[in-house]
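K.L.:
So Swiss-Prot says this about it:
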{"type": "BINDING", "residues": "Ser40, Gly41, Ala42, Gly43, Lys44, Thr45, Thr46, Gln89, Glu166", "note": "ATP binding site"}
{"type": "DOMAIN", "residues": "4-241", "note": "domain 'ABC transporter'"}
{"type": "MUTAGEN", "residues": "Ser142 to Ala", "note": "Decrease in ATPase activity. Can form dimers"}
{"type": "MUTAGEN", "residues": "Gly144 to Ala", "note": "Loss of ATPase activity. Cannot form dimers. Forms an active heterodimer; when associated with A-166"}
{"type": "MUTAGEN", "residues": "Glu166 to Ala", "note": "Loss of ATPase activity. Can form dimers in the presence of ATP-Mg(2+). Forms an active heterodimer; when associated with A-144"}
{"type": "MUTAGEN", "residues": "Glu166 to Gln", "note": "Strong decrease in ATPase activity. Can form dimers in the presence of ATP alone, without Mg(2+)"}
Amino acid sequence: MVRIIVKNVSKVFKKGKVVALDNVNINIENGERFGILGPSGAGKTTFMRIIAGLDVPSTGELYFDDRLVASNGKLIVPPEDRKIGMVFQTWALYPNLTAFENIAFPLTNMKMSKEEIRKRVEEVAKILDIHHVLNHFPRELSGGQQQRVALARALVKDPSLLLLDEPFSNLDARMRDSARALVKEVQSRLGVTLLVVSHDPADIFAIADRVGVLVKGKLVQVGKPEDLYDNPVSIQVASLIGEINELEGKVTNEGVVIGSLRFPVSVSSDRAIIGIRPEDVKLSKDVIKDDSWILVGKGKVKVIGYQGGLFRITITPLDSEEEIFTYSDHPIHSGEEVLVYVRKDKIKVFEKN
């Protein structure tokens, strides 16, 4: 285990014209599972490379526990001395080596006997349930088995920190849940500090105890997954984390008005953006007698589609072209007027810049 301290780290390229990281500060605790979430170009890979020692911060400092490992453009502790294991997006297995040889590769430059190497490889392979494929080449393995070999190779030197870079993007959807569960189980068993980087919130939320959101090189929010989902600092963060309706409205004494809809919230600016997740919207032809739901007005069904056992229904408020979508277990015909309800404690309000 190791504690990672990132202090005022910035990274610029092309003589300062491209800012990849902008004054990032993070503390990752011993044994913590920490996730970095962000869109393409947010600086996630640059952040990972600085942690790994493959790049250095232009300004700022990086500590492993109390040890300064990089500072202001200088590499103080090289990658091989940081006790890091990495799993890349492509897994990067050597096609001409068996699974055993791939896993053992990081040990070849260490002063270990063949018996010690064999014992360590088999120990890690057993944890990951791949001991029966150690003599197979990567081309003979399934995608899930290849990923386990890559994970075993990262763990074979008993690292203090495990870095995962978009680790599940090459797996098909049906295998991802089990792969995420495996990573979490192995981390808990070994107690290694874990940093996972991904653009997919499902990857991050399934593994991480805390999450940092990177947008255009800035760390804009850090918190538990459920806190980020329910209380995002911006509509951009909200949309990164999950599906959300984004509605721009006018602020009045009655709240935020969007056509025929009125959201009873307080905002200091003249215009505001309402964010409401599809599961927090309910459409009905009848009055709903449930205090957790509030009526915000009427809308007209514009589009209805069927996906995954549910109907995806898109409506427009009367007198507005804004669109709101939600999911329902029963269809509502296009063109019908409906009452629009929302969960009153789930309305998200963002000031319009």
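The backbone N, Cα and C atoms fix where each Cβ goes, glycine too.
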K.L.:
Using Cα coordinates, what distance in whole Å links Glu166 (mutagenesis position) and Ser40 (ATP binding site)?
P.N.:
11
K.L.:
Determine, to the nearest whole angstrom, how far the Cα atom of Gly144 (mutagenesis position) is from the Cα atom of Lys44 (ATP binding site).
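P.N.:
About 24 Å separates the two Cα atoms.
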K.L.:
To which of the recorded positions Ser40, Ala42, Lys44, Thr46, Ser142 does the lowest count of other Cβ atoms within 10 Å belong?
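P.N.:
Output over recorded positions Ser40, Ala42, Lys44, Thr46, Ser142: least Cβ neighbours within 10 Å is Ser40.
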K.L.:
Please work out the number of neighbouring Cβ atoms within 10 Å of the Cβ of Glu166 (mutagenesis position), leaving out its own Cβ.
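P.N.:
So the Cβ neighbour count for Glu166 (mutagenesis position) comes to 19.
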K.L.:
How many whole Å apart are the CA atoms of Ser142 (mutagenesis position) and Thr46 (ATP binding site)?
P.N.:
30
